[in-house]
Amino acid sequence: MGCFHSTAAREFPDHENPVKLASETAFSVSEVEALYELFKSISSSVVDDGLINKEEFQLALFKNRKKENLFANRIFDLFDVKRKGVIDFGDFVRSLNVFHPNASLEEKTDFTFRLYDMDCTGFIERQEVKQMLIALLCESEMKLADDTIEMILDQTFEDADVDRDGKIDKTEWSNFVIKNPSLLKIMTLPYLRDITTTFPSFVFNSEVDEIAT
């Protein structure tokens, strides 16, 4: 958990105490305070209501409020812990914690499993992996032939689906990740280790600030 000793932790009206959030995450109090500045910037980019809606989240992640993106939608759904269609500051900090370099392998593995388990069945199915792969390729502007995508899916399930039931359960996914740690690269944002030295450059992109002004 983060170092949460502070003599002058700021209070954020209508939001959770930074000391409390630091005690529950890998962030220090000063890092939580820096995250609050980021949260304010994102949450006011479209509607200034102290909450992050899906449009603001997509704008922060991908600089584009018009283009729907499955990956962004899934991340938003996982951040939206209370299922209200918006993200409050507490959920924002706790959810970002899984991307911290000090977050455990277990936390990161669980998050990626839920990311791919789009139907919330407790299993990752081939079509879910295909949808996510296509979404990630589109976002990176990479193009792969359909047969290449199918080959990737075949190899993934050959390696991960140990009991050959056509789906990947949590145990199979955990073992697959251990053998293929590169799968978790997206789950670590190094600058989360000390946001206070990188803010305001720590932001998914700088366009949020430009739109807010």
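The backbone N, Cα and C atoms fix where each Cβ goes, glycine too.
The structure displayed is predicted, hence computed values, not measured ones.
According to its DSSP assignment, GLU128 (Ca(2+) 1 binding site) is helical. Every protein chain considered, the tally of other Cβ atoms within 10 Å of the Cβ of GLU128 (Ca(2+) 1 binding site) stands at 19. The Ca(2+) 1 binding site annotation in Swiss-Prot covers ASP117, ASP119, THR121, GLU128.
Confidence in the domain 'EF-hand 1' (31-66), given as mean pLDDT, stands at 87. According to Swiss-Prot, the domain 'EF-hand 1' annotation covers 31-66.
Among residues of the same chain six or more beyond the domain 'EF-hand 2' (67-102), those with a C-beta under 8 A of the stretch's C-beta atoms are 12, 15-16, 21, 24-27, 32, 35-36, 39, 50-54, 57-58, 61, 108, 111, 114-115, 118, 131-132, 134-136, 138-139, 187-190, 192-193. Swiss-Prot lists 67-102 with the feature domain 'EF-hand 2'.
Residues or ranges marked as domain 'EF-hand 4' by Swiss-Prot: 148-183.
Swiss-Prot documents SER201 to Asp as a published mutagenesis change and attaches the note Increased interaction with CIPK23.
As a published mutagenesis entry, SER201 to Ala appears in Swiss-Prot alongside the note: Loss of phosphorylation.
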Counting by DSSP, what is the helix, strand and coil composition of the domain 'EF-hand 1' (31-66)?
22 helix, 2 strand, 12 coil
For Ca(2+) 1, what surrounds ASP117, ASP119, THR121, GLU128 with a Cβ no more than 8 Å from their Cβ centroid?
TYR116, MET118, CYS120, GLY122, PHE123, ILE124, GLU125
So how many other Cβ atoms are close to THR121 (Ca(2+) 1 binding site), meaning within 10 Å of its Cβ?
10
Spatial neighbours of ASP119 (Ca(2+) 1 binding site) that are distant in sequence (at least 6 apart) but have CB under 8 A:
GLU125, GLU128
If you count Cβ atoms within 10 Å of the Cβ of ASP117 (Ca(2+) 1 binding site), leaving out that atom itself, what do you get?
20
According to DSSP, how is the domain 'EF-hand 4' (148-183) divided among helix, strand and coil residues?
26 helix, 2 strand, 8 coil
